[in-house]
Amino acid sequence: MLRDDLDAVPGVPGVLTPEQCRQTAQAIADAQEPSGALPWFEGGHTDPWDHVENAMALTVAGLLEPARAAFDWCRTTQRPDGSWPIQIRNGVVEDANSDSNFCAYVATGVWHHVLITGDRRFAETMWPVVAKAIDFVIDMQLPGGEIAWARSPSGLYEEALLTGCASIYHSIRCALALADYMGEPQPEWEVAVGRLGHAIAEHPEAFVTKDRWSMEWYYPVLGGALRGEAARARINRRWNDFVVPGLGIRCVDDRPWVTGAETCELVLALDAIGDLTRAHEQFAAMHHLREEDGSYWTGLVYDDGKRWPIERTTWTGAAMILAADALSRTTPGNGIFRGVDLPRGLEGEYDCACATSER
């Protein structure tokens with residue numbers, strides 16, 4: 001099924017036409033495997049997070065049949081405990097461990113698809129998948145509210161990653177929105193997301209330090225745990241460390257390497273706090289990575305002008321499509337990363353040691 005009306009496909013004047021957006025989505029769909037999996041590139045591996053990101057982009061661009069096939073892959077490959085393997089290639093599991101963020105992201109993708117299509121039957125089909133996934137993830141929450149990054153057969157890896165937890169925070173809020181839609185209250189999720197949001201906003205010491213990475217910088221804003229002045233201050237504090245004028249943003253602060261997906265995620269974070277001028281600037285800046293077929297190179301080493309790695313990743317194009325939708329306000333899902341109508345859980349309605357110690 002193809003939604004034919006290009007008026008319903010995002011475009012950003014002067015940067016991207018709806019036809020180009022659809023072309024990028026088709027490049028993603030062309031990599032899809034018969035199982036519905038959306039790998040990094042044709043013949044590459046699939047991970048559950050980027051797979052869902054790709055499905056969201058297909059939904060935005062009106063390629064609903066491959067999007068549904070992708071969500072069906074999520075449903076049929078989910079394990080009984082609610083998880084997915086970290087990495088699969090051509091149907092063969094290459095890493096059987098479970099990443100909490102990878103497992104949670106299905107909630108964001110499903111809610112996004114429901115927002116755009118209004119398809120209640122799809123919601124009913126995917127609700128058990130989302131519920132099992134979020135229960136699995138919340139079971140990995142540590143005493144401070146942060147969520148362990150992975151689980152193996154031998155148990156939890158009891159380290160929490162800020163980027164992953166910020167994304168999980170957003171995914172649980174999407175799961176709560178879906179729960180409301182389905183009439184299925186989830187009080188445990190409300191408590192868990194409140195504790196997680198507090199940890200992200202107030203307890204940086206709870207997370208493994210990865211300050212070199214740009215995702216650590218913008219993800220607390222993108223995920224919605226930080227808003228208002230705290231979010232603006234965080235973005236401004238390290239702007240010059242990561243932003244390369246005219247090219248996008250560095251993946252890490254000490255390498256001359258800009259990456260398209262990170263730049264588009266920054267666009268989403270900027271859009272979420274109303275910094276639209278800089279959001280549009282960064283969106284335009286990353287388009288040097290576009291190829292004639294609508295695909296996008298992952299990044300550029302700008303001191304020698306070489307593409308690196310030598311791959312055009314589906315999820316780079318997907319991040320671009322989601323950013324285009326946010327900036328253009330095109331589909332009914334365009335506000336998902338602004339947190340439009342997403343529940344915030346029980347924020348401030350529980351006792352943290354940092355609060356009780358001040359009483």
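The chain as shown is numbered from 1 upward.
A Cβ is built for glycine as well, from the same backbone N, Cα and C atoms used for every other residue.
What Swiss-Prot notes for the published mutagenesis of Asp47 to Ala is this: Strong decrease in activity. The Cβ neighbour count for Asp47 (mutagenesis position), using a 10 Å radius over every protein chain in view, is 24.
The Cβ of Asp50 (mutagenesis position) lies under 8 Å from the Cβ of Leu38, Trp40, Thr313, Thr314, Trp315, Ala318, each on the same chain and at least six residues away in sequence. Under the heading of mutagenesis, Swiss-Prot lists Asp50 to Ala and annotates it as follows: Strong decrease in activity.
The DSSP secondary structure for Glu262 (mutagenesis position) is helix. In this view, Glu262 (mutagenesis position) is surrounded by 27 other Cβ atoms within 10 Å of its Cβ, with every protein chain counted. For the mutagenesis of Glu262 to Ala, Swiss-Prot gives this note: Loss of activity. The structure shown keeps the original residue.
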